[in-house]
Amino acid sequence: MPGGPGVLQALPATIFLLFLLSAVYLGPGCQALWMHKVPASLMVSLGEDAHFQCPHNSSNNANVTWWRVLHGNYTWPPEFLGPGEDPNGTLIIQNVNKSHGGIYVCRVQEGNESYQQSCGTYLRVRQPPPRPFLDMGEGTKNRIITAEGIILLFCAVVPGTLLLFRKRWQNEKLGLDAGDEYEDENLYEGLNLDDCSMYEDISRGLQGTYQDVGSLNIGDVQLEKP
């Protein structure tokens, strides 16, 4: 078959060249309109701003509009909110409250063609988290805890040390007093017991130790004084 192999080799190059020329001459205006994925839900706190985006592959001439499906009324027609602001069709809701809850849907349309619609983003409005009584950073909290530990250690060590020194001083003082009492008790250590008994006999005099009170009248009884 004349010219068969050469024709087969030139066929892939021709197809690639035609595809490249069609992509260059047609440009983005002849491409199909499609949209990027959007987040399924968006959570904001009460009083904050909510930002919705509608990314798509269309040119700047595309018309982006936003619609809201009311919460609990999905069978009703969606509520028109207005056009998007930038090329991504961003919708900003300021100072969000509970009434802004619902599903937000964006529509992109080029000219008279049919529009493309996103799957929708559900807006959830929550109460702001309670602020702590002492709104401090982690570094400040760590420094406060360190200072508290030092103060507790000081309060535990200093009184205990003072009590130990006081107890030691009392023990030393009691030791000295006990030594003085021991010396006072030994003042008469060198006296003779016979001298002590002689002194006792002299103090008693010639009176007997016992009296015969049976032969005396009651008025004449004289008892020995100790």
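For all residues, glycine too, the Cβ spot is worked out from N, Cα and C.
Original residues only: the substitutions mentioned are not part of this model.
Positions annotated as domain 'Ig-like C2-type' by Swiss-Prot: 33-116.
Here the residue is the original one, while Swiss-Prot reports the published mutagenesis Leu152 to Trp with the comment Blocks IgM BCR assembly. For the recorded site, Leu152 (mutagenesis position), the DSSP three-state label reads helix.
A simple way to gauge crowding: the CB of Ala156 (mutagenesis position) has 10 other CB atoms within 10 angstroms, across all the protein chains here. Among the sequence features in Swiss-Prot, the mutagenesis site Ala156 to Trp is noted as follows: Blocks IgM BCR assembly.
Per Swiss-Prot, the feature domain 'ITAM' maps to 177-205; the stated evidence is sequence analysis.
Under its mutagenesis annotations, Swiss-Prot gives Ser197 to Ala the following note: Increased phosphorylation of Y-188; when associated with A-203 and V-209.
According to Swiss-Prot, the experimentally introduced change Ser203 to Ala is described as follows: Increased phosphorylation of Y-188; when associated with A-197 and V-209.
Mutagenesis annotation in Swiss-Prot: Thr209 to Val, described as Increased phosphorylation of Y-188; when associated with A-197 and A-203; the structure shown retains the original residue.
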Over the span of the domain 'Ig-like C2-type' (33-116), count residues by DSSP class, listing helix, strand and coil in order.
3 helix, 35 strand, 46 coil
